[in-house]
Amino acid sequence: MTGTPGAVATRDGEAPERSPPCSPSYDLTGKVMLLGDTGVGKTCFLIQFKDGAFLSGTFIATVGIDFRNKVVTVDGVRVKLQIWDTAGQERFRSVTHAYYRDAQALLLLYDITNKSSFDNIRAWLTEIHEYAQRDVVIMLLGNKADMSSERVIRSEDGETLAREYGVPFLETSAKTGMNVELAFLAIAKELKYRAGHQADEPSFQIRDYVESQKKRSSCCSFM
C-alpha cells in the first residue's frame, strides 16, 4: 500500500495527518575561524571548547582546513557555531584566504611564550582587512596562559595591541579551559545581536561585555 509521504496511517478511512516537520536544533548559524601562527594552540583551543578535553603529547599541525560544530545558548537563543580551524603555515595561507569571505567572526590567537607569534599578529590583521568582510567580528586571544613561567609577552602588550585595532582581548588556556568558553559565548552573543535585536533591547558591545566578564572573574578569584 502506498501513502502520502510524511503522512501518518489511520484506521476507519480517516484522512491521514501529516507528521510535523522536524524543527532545527538551533535558531541561527555563525561561521567562526581560528587564525594565528602554527603552534599557537588553535586545534587544542577548539577541542577544549567542543569536547572539554585537552590534547597533550605530540603536536600535530592542522593541514589545510578542519571544522567542528557546537550549539550554544545565549539569552534563550540557540546559536550554532561552525568553527573552522585553519593551518598557520605559509603554504596553506592561500587556502585560508578563500574561507575569510564567509566568516562572521575571527578568533586571532598568539602564544604568550612565543614572541614571533605575537609579532606576526599585525600581518594577520592586514590579511583579515584585505580578505574578510568589513564588519567581521575580531577577537585577539593570548593563548597558553597556563605557562606563566615561560611567558615572554605581557598581558599589557596584548591589551595595548587590541586597543590599537579596536578589538576585544582575552588571555586563554586551551589546557585549563581558562576563558575558552567566554571567547565563544561573547562571539555568539554578538552574532545573535546582529541577527536582529529588538527595539527595546539594550545595545550590545562585545568589547564592553568581555571587559565586564574579565572584571567579574577577577573579583571572584579574590573572594
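Any Cβ shown, glycine's included, is placed from N, Cα and C.
At each noted site, the model still has the original residue.
Annotated GTP binding site per Swiss-Prot: 38-44, THR62, GLY88, 143-144, 146-147, 173-175, in sequence order, evidence recorded as similarity to another entry. In the three-state DSSP assignment, the secondary structure recorded for THR43 (mutagenesis position) is helix.
One mutagenesis experiment catalogued in Swiss-Prot, THR43 to Asn, is accompanied by this note: Stimulates interaction with RPGR. Loss of exchange between RAB37-GDP to RAB37-GTP.
Feature annotation from Swiss-Prot assigns Mg(2+) binding site to THR43, THR62, ASP85; the stated evidence is similarity to another entry. Cβ neighbour count for ASP85 (Mg(2+) binding site): 20 (other Cβ atoms within 10 Å of its Cβ, all protein chains included). For the recorded site, ASP85 (Mg(2+) binding site), the DSSP three-state label reads strand.
Quoting Swiss-Prot on the mutagenesis of GLN89 to Leu: Decreased interaction with RPGR. Loss of exchange between RAB37-GDP to RAB37-GTP.
Geometry remark: VAL40 (GTP binding site) versus ASP85 (Mg(2+) binding site), CA distance 12 Å. A gap of 12 Å separates the Cα atoms of LYS144 (GTP binding site) and THR43 (mutagenesis position). Annotated pair CYS44 (GTP binding site) and ASP85 (Mg(2+) binding site), C-alpha to C-alpha distance, rounded: 10 Å. With respect to THR43 (mutagenesis position), the closest of these binding-site residues in Cα terms is ASP85, chosen from ASP85, MET147, ALA174. Other Cβ atoms within 10 Å of the Cβ of ALA174 (GTP binding site) number 26 in total over all chains. Most Cβ neighbours within 10 Å among the binding-site residues LYS42, LYS144: this distinction goes to LYS42.
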